[in-house]
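What Swiss-Prot records for His102, Ile103, Ser104, Thr105, Arg106, Glu107, Arg108, Ala133, Asp156, Asp182, Leu183, Leu198, Gln207 is S-adenosyl-L-methionine binding site. According to Swiss-Prot, the mutagenesis experiment Arg108 to Ala carries the following note: Loss of S-adenosyl-L-methionine binding. According to Swiss-Prot, the mutagenesis experiment Asp156 to Ala carries this note: Loss of S-adenosyl-L-methionine binding. According to Swiss-Prot, the experimentally introduced change Asp182 to Ala is described as follows: Loss of S-adenosyl-L-methionine binding.
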Amino acid sequence: MTAPAADDRIDEIERAITKSRRYQTVAPATVRRLARAALVAARGDVPDAVKRTKRGLHEIYGAFLPPSPPNYAALLRHLDSAVDAGDDEAVRAALLRAMSVHISTRERLPHLDEFYRELFRHLPRPNTLRDLACGLNPLAAPWMGLPAETVYIASDIDARLVGFVDEALTRLNVPHRTNVADLLEDRLDEPADVTLLLKTLPCLETQQRGSGWEVIDIVNSPNIVVTFPTKSLGQRSKGMFQNYSQSFESQARERSCRIQRLEIGNELIYVIQK
C-alpha cells in the first residue's frame, strides 16, 4: 500500500487538532506549520505527530490559559453590567477579572498603572496602535491613556480570544480592528505608529530560531515595544533577564536600532525606534 502524501497526513493532524476543545479555534496556519514540523520529527507517524503538535500548541498558547477554554460569555456579561451602570471602577474591576484569565496579562496586573504610565512616557501619542499576539492585553486600554481617536489593531492566533477582545473593545467604545493572524505566516506590513510585541519573542523563537528579529524587521512601525518575562511561568528566574537582555541588545546594536530599556515587575521592556 502506498503511504499517504505528506499533505494528506497534515490534513489528518489538523482534523485531530480541531476535535480538541482546547485548540479547535487556533489559526489553521499555526496548526499546519506545527503539524508539518511534528510530522518530520515523528518520521511520518501521524498519531505521534498529533501529540507533538499539541505539545507545540501548549508551549506557545495553551500554557497561558486555563485547562478549559475561558467562559468569555460570562466575562462579557460582567463587563456589560459595569458599562450599563456607568461605573468606571466596576468596569476596571471587570476588565481586571477578565485579564487574570491569561497568565501573561495576569502577571502584569500588580504593576498595570506603572507599566503603561512609564511605557507611554517613552512613546509618541499614536493615531494607530497595533498589538501583535495580543492575548488579553487590549483589555488594558483604559490604563493606557490613549487619545480617544486612537485605533487599536489587535491580532492573535486564537479566533475565540480575538472575538472576545473585539466584543470587549466595542463595549469600551475603543476604535479598533481585530483579526486572527499568525506572525510567522501572515503579512505584517500594515503601518502603525506604535506596535506592541509583549512577551511574544520567546514564543516565536521556540517555533523558529531567529524569527523574533525577523518580525521586528518586517513590522511597519517606527516605534516598537518588545518585552520579555524575567521569570518562568513557575516564577523561577533561571537567568532569564541576563540571557534575554544580552541577546536582544547585541542584535539591536548590529542593526543600529535606538533602544530604551525599562524593567517593571517581572518584565524586561525595550522601546525600539527604527
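Each Cβ is built from the backbone N, Cα and C atoms, and glycine gets one as well.
Annotated features, which come from Swiss-Prot, shown on the structure.
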residue: His102; record: S-adenosyl-L-methionine binding site; Cβ contacts under 8 Å, 6 or more apart: Phe64, Leu65, Gly135, Leu136
residue: Ser104; record: S-adenosyl-L-methionine binding site; Cβ contacts under 8 Å, 6 or more apart: Phe64, Gly135, Leu136, Asn137, Leu198, Lys199, Pro229
residue: Arg106; record: S-adenosyl-L-methionine binding site; Cβ contacts under 8 Å, 6 or more apart: Met99, Ser100
residue: Arg108; record: mutagenesis position; Cβ contacts under 8 Å, 6 or more apart: Met99, Phe115, Ala140, Gly265, Glu267
residue: Asp156; record: mutagenesis position; Cβ contacts under 8 Å, 6 or more apart: Ala133, Cys134, Gly135, Val162, Val165, Val180, Ala181
residue: Asp182; record: mutagenesis position; Cβ contacts under 8 Å, 6 or more apart: Ala27, Ala29, Thr30, Arg33, Ile157
residue: Leu183; record: S-adenosyl-L-methionine binding site; Cβ contacts under 8 Å, 6 or more apart: Leu132, Ala133, Thr200, Leu204, Ser211, Val215
residue: Gln207; record: S-adenosyl-L-methionine binding site; Cβ contacts under 8 Å, 6 or more apart: Arg33, Leu34, Gly56, Ile60, Leu184
Exercise for review: Consider each pair of residues in His102, Ile103, Ser104, Thr105, Arg106, Glu107, Arg108, Ala133, Asp156, Asp182, Leu183, Leu198, Gln207, all listed by the record as binding S-adenosyl-L-methionine, and report the largest Cα separation in Å as a whole number.
Suggested key: 24
